[in-house]
Amino acid sequence: MAMFYAHALGGYDENLHAFPGISSTVANDVRKYSVVSVYNNKYDIVKDKYMWCYSQVNKRYIGALLPMFECNEYLQIGDPIHDQEGNQISIITYRHKNYYALSGIGYESLDLCLEGVGIHHHVLETGNAVYGKVQHDYSTIKEKAKEMSTLSPGPIIDYHVWIGDCICQVTAVDVHGKEIMRMRFKKGAVLPIPNLVKVKLGENDTENLSSTISAAPSR
């Protein structure tokens, strides 16, 4: 029987498969599903739009573009997600408004060691270009790139993930903000917003807690 553990609930296990938001005993390719169900309610996977989801656990960053489905009901972290045959394929992890991610083997992904480096997430505004850690109109960015080209590159200190309606990018910069590396994903996506976790405190008491988008790193 497949088991899934939410990182937001302390379920990270380095001995299991790890995907954004979950550790699991199986590695499900969630790109193949067009319909999923939660508590016997069916939901269609959104076409040509994705959610960039990520966990930060034990100084490890696990990020990926994941499929998502629309649901007007409130679904809680850890709720089981099944395929049309009734097999559990994932659990609820991240959401953006009325959209919920389907975590597992997704599309483009990023797995990093965060020892000595930071990572930052941004919404890429429509019409803007990117250089390193800044976004602006194309002409401004072109001048910025020209200016920074005179500097010698240094070690990477920060990664920046840019999520836009039509394209997503990852850049890496040195201490001066010079761009050292760039990746482009030709897919439009959204960033998740914090979900709510209902935690049982006592025999008859519950409290709603706002979870972080990903599990807090170990200290």
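We count from 1, first residue shown onward.
From the backbone N, Cα and C atoms, a Cβ is placed for every residue, glycine too.
Remember, predicted model here, so these are calculated numbers, not experimental data.
Residues or ranges marked as active site, proton donor by Swiss-Prot on the basis of sequence analysis: H17. Residues near H17 (active site, proton donor) in space but far in sequence (CB under 8 A, at least 6 apart, same chain), listed by position: S23, S24, T25, V26, A27.
Swiss-Prot lists G127 to E among its natural variants, and the accompanying note reads: In strain: Vaccine Acambis 3000 Modified Virus Ankara (ACAM3000). With a 10 A radius on its CB, G127 (variant position) counts 10 other CB atoms from all the protein chains.
According to Swiss-Prot, the feature active site, shared with catalytic histidine of dimeric partner maps to Y138, an assignment based on sequence analysis. Neighbour count (other Cβ atoms within 10 Å of the Cβ, all protein chains): 10 for Y138 (active site, shared with catalytic histidine of dimeric partner).
Under the three-state DSSP scheme, K142 (active site, proton acceptor) falls in the helix class. Its Cβ taken as reference, K142 (active site, proton acceptor) is surrounded by 13 other Cβ atoms within 10 Å in the chains shown. Swiss-Prot lists K142 with the feature active site, proton acceptor.
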Between K142 (active site, proton acceptor) and G127 (variant position), how far is it from one CA atom to the other, in Å?
14
What Cα-Cα separation, expressed in whole Å, is found between G127 (variant position) and Y138 (active site, shared with catalytic histidine of dimeric partner)?
8
